[in-house]
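Notes follow the structure.
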Amino acid sequence: MVDAVVTVFLEKTLNILEEKGRTVSDYRKQLEDLQSELKYMQSFLKDAERQKRTNETLRTLVADLRELVYEAEDILVDCQLADGDDGNEQRSSNAWLSRLHPARVPLQYKKSKRLQEINERITKIKSQVEPYFEFITPSNVGRDNGTDRWSSPVYDHTQVVGLEGDKRKIKEWLFRSNDSQLLIMAFVGMGGLGKTTIAQEVFNDKEIEHRFERRIWVSVSQTFTEEQIMRSILRNLGDASVGDDIGTLLRKIQQYLLGKRYLIVMDDVWDKNLSWWDKIYQGLPRGQGGSVIVTTRSESVAKRVQARDDKTHRPELLSPDNSWLLFCNVAFAANDGTCERPELEDVGKEIVTKCKGLPLTIKAVGGLLLCKDHVYHEWRRIAEHFQDELRGNTSETDNVMSSLQLSYDELPSHLKSCILTLSLYPEDCVIPKQQLVHGWIGEGFVMWRNGRSATESGEDCFSGLTNRCLIEVVDKTYSGTIITCKIHDMVRDLVIDIAKKDSFSNPEGLNCRHLGISGNFDEKQIKVNHKLRGVVSTTKTGEVNKLNSDLAKKFTDCKYLRVLDISKSIFDAPLSEILDEIASLQHLACLSLSNTHPLIQFPRSMEDLHNLQILDASYCQNLKQLQPCIVLFKKLLVLDMTNCGSLECFPKGIGSLVKLEVLLGFKPARSNNGCKLSEVKNLTNLRKLGLSLTRGDQIEEEELDSLINLSKLMSISINCYDSYGDDLITKIDALTPPHQLHELSLQFYPGKSSPSWLSPHKLPMLRYMSICSGNLVKMQEPFWGNENTHWRIEGLMLSSLSDLDMDWEVLQQSMPYLRTVTANWCPELESFAIEDVGFRGGVWMKTPLHRT
């Protein structure tokens, strides 16, 4: 990944030299020399990345170069911080004057001298590497084709090809089973064959959903214990029990399933330790049609779980026709799966033949080509690269790994760093997308291009990996926005191997720059890794980290730490004391404390975190106060205080954080002692705003137009939980959201009729609308538009609105572009084309949803 490290560094250096020339004048010569050498070396670094896999000398040289660039980048940040480059103009001006102080001269000289030494060492590495690459000149540097080709996911991961027969067969087994017996089925086959996909198709089938009162999905990693598996089953049943012993857990499972027809899927079971199976198997109730599906790569596992041979399904490779169809669905996803260029069809079929019918391989190569230019010479180059990777393989598994290696090799440089962060997460872990994106921004992996903001560019990176089928979507919102994801275990194997060789991360936590915190964390891993750049909570759903306060003291030894995510953690001391220690980490750019306890307030010492760009304290229910020093974080891009129920208001001065792109959980003050809504109008870079409005006096009359000129704002969420008073309804009704708004969410709205501005005339660009909970009974007349004015809404969600009355036909007439409607717990919407709308509800879809 040295090409990724160099690319990120060059981008930062270029920006600093162009925009901050005065503050780096002491080091300008060294930076320019460094920039020149690295630009030249970019021309062969990608080839060096490939060749180092078989050349020990090259591997060592590339590793040395990577470490030198890391050090140069750290010096660069030190220079910026020392010169006051934190976005605060007054501080920057004063800091520049302080550079003239005699006490500063030795420090400046030391940094300048070290940059000079790094330059000399890099020049030497260049001379040693050059002989491996002939005819290389700086003009040979190619661009990363497809880097910005798609800014949102294009390929629909729910599309399934060639597995209809498999699904039909399994459903027949389930429906014909003897209810008096426990049915055990096994899906057996190599990784990447589609076992999990078949199980998901069956699990999510409507007929299966109606037949089984309880459906449970458990991802069984190689390191799972019987206790973890039992707790996972209980979480599927809505029970987040803690502290119980195994016997109690098993009895609870029995109680939940007794008298119910149930289906349990045990996905990806390995044969290393199956002692857990006997207890669970013996404890499962019989006599009401219970069924268990086990997916595994091992025939011995199928026998061990007592799956009869006639109930063991062995998926076959895809046929040539289905292989081509799946490839087209991915590679030509932007063209509805149609290949319209004969020259691409020929080379495409040649590539598909090399995939040998393996779905994971086909999707990986198809996703790669989706993101490349659709021209013959580029596809021919990829075909030859693929052939090189396949050479010498002796098994189907080798072929899958070769396709994944090809996909990694062909990634744009910055996406290589992004994908390697997934090496930190445990097997089968469901990963929050925002955690990934925030970490990428904090570490500087995200390239801001084509006028895209930092957060938008971070989303683009995620889409780039999703379109390449390297990340699998787990959960989406009604609007198609991805919430959580995961990676296939074979993709995980690849990124762990690369990350370990490049000292990015290491499962043993040694000699690396990134660590994942999960469960009871071994603090020694921090002690032996003082060069850490990222520490991320990788706890699985429903679990927490239990950390002690001594950990904070060890964090302070990692002075170059950029990302610290200790979300979903419980500490044995007040978190303010721990944050007091963390405040010394001046390179810190991303700090996540989401769902961390006990956090009551931030310490004043946090004012020293001048490099902070992302601060996430969402779901900290005990947080009562934000220190005024938060307004000093002039680089802040994201401030998330969602669901901080005890927080009274924000401090004055939030309006000075003009780089903010995302502000969530914002509670306008009820008095002049805190931040008023009027300050928000200064945040002209806002893309996403979440308001918490509970009292009418949070908004003054003269503040009602505070949102109208936020020209970049795309999403607004208004949460009125625990509100009272007609005055609040009047104030919300008089607000003026900006016309270009793309997505709107109303939660716990107290009014009986919709706000007057909720109309296609006032919000002509609105694409997604969500109204959840509250007292809404009807929509005001402007909501329905007229024959000349219609909504452009594509996605609508209505939830927990017990009194809302709305006609389905009238709704469709006013929303002609509607593609999907999600509705539940809305008993008065009887005319809707959604089954059980008054209870669990469902989704109506006109056509497959594509984000525009």
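Cβ coordinates come from backbone N, Cα and C, glycine included.
Taken from Swiss-Prot, the feature ADP binding site applies to Arg149, Val161, Gly189, Met190, Gly191, Gly192, Leu193, Gly194, Lys195, Thr196, Arg297, Lys363. When secondary structure is read from DSSP and collapsed to three states, Leu193 (ADP binding site) falls in the coil class.
According to Swiss-Prot, the mutagenesis experiment Trp150 to Ala carries the annotation: Reduced oligomerization activity associated with a reduced ability to mediate cell death as well as an increased sensitivity to the pathogenic biotrophic bacteria Xanthomonas campestris pv. campestris (Xcc).
Taken from Swiss-Prot, the feature domain 'NB-ARC' covers 164-410.
What Swiss-Prot notes for the published mutagenesis of Val202 to Met is this: Abolished HopZ1a-induced hypersensitive response (HR) and loss of resistance to Pseudomonas syringae pv. tomato DC3000. For the recorded site, Val202 (mutagenesis position), the DSSP three-state label reads helix.
Record note (Swiss-Prot), mutagenesis Ser291 to Asn: Abolished HopZ1a-induced hypersensitive response (HR) and loss of resistance to Pseudomonas syringae pv. tomato DC3000. Reduced interaction with ZED1. The unchanged residue is displayed. Under DSSP, Ser291 (mutagenesis position) is assigned to a strand (E or B) in the three-state scheme.
Quoted from Swiss-Prot for the published mutagenesis Pro359 to Leu: Lost ability to trigger cell death in response to the Xanthomonas campestris effector XopAC/AvrAC in the presence of PBL2 and RKS1. According to DSSP, Pro359 (mutagenesis position) sits within a helical segment. Around Pro359 (mutagenesis position), the same-chain residues six or more apart in sequence whose CB sits under 8 Å from its CB are Val161, Gly162, Gly192, Leu193, Gly194, Thr197, Leu318, Leu326, listed in sequence order.
Among the mutagenesis entries in Swiss-Prot is Leu465 to Phe, noted as: Abolished HopZ1a-induced hypersensitive response (HR) and loss of resistance to Pseudomonas syringae pv. tomato DC3000. Long-range neighbours of Leu465 (mutagenesis position) (same chain, six or more residues apart, CB within less than 8 Å of its CB): Leu415, Cys418, Ile419, Ile471.
Secondary structure at Val544 (mutagenesis position), as computed by DSSP, is coil. For Val544 (mutagenesis position), the same-chain residues that are 6 or more apart in sequence and have a Cβ closer than 8 Å to its Cβ are Lys568, Ser569, Ile570. In Swiss-Prot, the entry for mutagenesis Val544 to Glu states: Impaired interaction with RKS1 and reduced ability to mediate cell death as well as an increased sensitivity to the pathogenic biotrophic bacteria Xanthomonas campestris pv. campestris (Xcc). The structure shown retains the original residue.
According to Swiss-Prot, the mutagenesis experiment Phe839 to Ala carries this note: Impaired interaction with RKS1 and reduced ability to mediate cell death as well as an increased sensitivity to the pathogenic biotrophic bacteria Xanthomonas campestris pv. campestris (Xcc); when associated with A-825. Listed in sequence order, the residues of the same chain lying 6 or more apart from Phe839 (mutagenesis position) and placing their CB within less than 8 Å of its CB are Asn824, Trp825.
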Open item on the list: Just to confirm: which same-chain residues, 6+ apart in sequence, have a Cβ under 8 Å from the Cβ of Gly189 (ADP binding site)?
Closed with: Lys195, Arg297, Arg314, Pro315
Open item on the list: Measuring Cα to Cα, how many Å separate Val202 (mutagenesis position) from Gly191 (ADP binding site)?
Closed with: 19
Open item on the list: Using a Cβ cut-off under 8 Å and a sequence separation of 6 or more, which residues in the same chain sit near Gly191 (ADP binding site)?
Closed with: Arg297, Leu360, Thr397, Val400, His488, Asp489, Met490
Open item on the list: Rank the binding-site residues Lys195, Arg297 by how many other Cβ atoms lie within 10 Å of each Cβ and give me the one with the fewest.
Closed with: Arg297
TODO: Within 10 Å of the Cβ of Leu193 (ADP binding site), how many other Cβ atoms can you find? Include all protein chains, please.
DONE: 24
TODO: Could you say whether, by DSSP, Leu465 (mutagenesis position) belongs to a helix, a strand or a coil region?
DONE: helix
Open item on the list: So, three-state DSSP: helix, strand or coil for Phe839 (mutagenesis position)?
Closed with: coil
TODO: Would you mind listing, in sequence order, the residues at least six apart from Ser291 (mutagenesis position) in the same chain with a Cβ closer than 8 Å to its Cβ?
DONE: Leu174, Ser177, Leu182, Leu183, Ile184, Met185, Phe212, Tyr262, Leu263, Ile264
TODO: Reduce the DSSP letter at Arg297 (ADP binding site) to three states and note it down.
DONE: coil
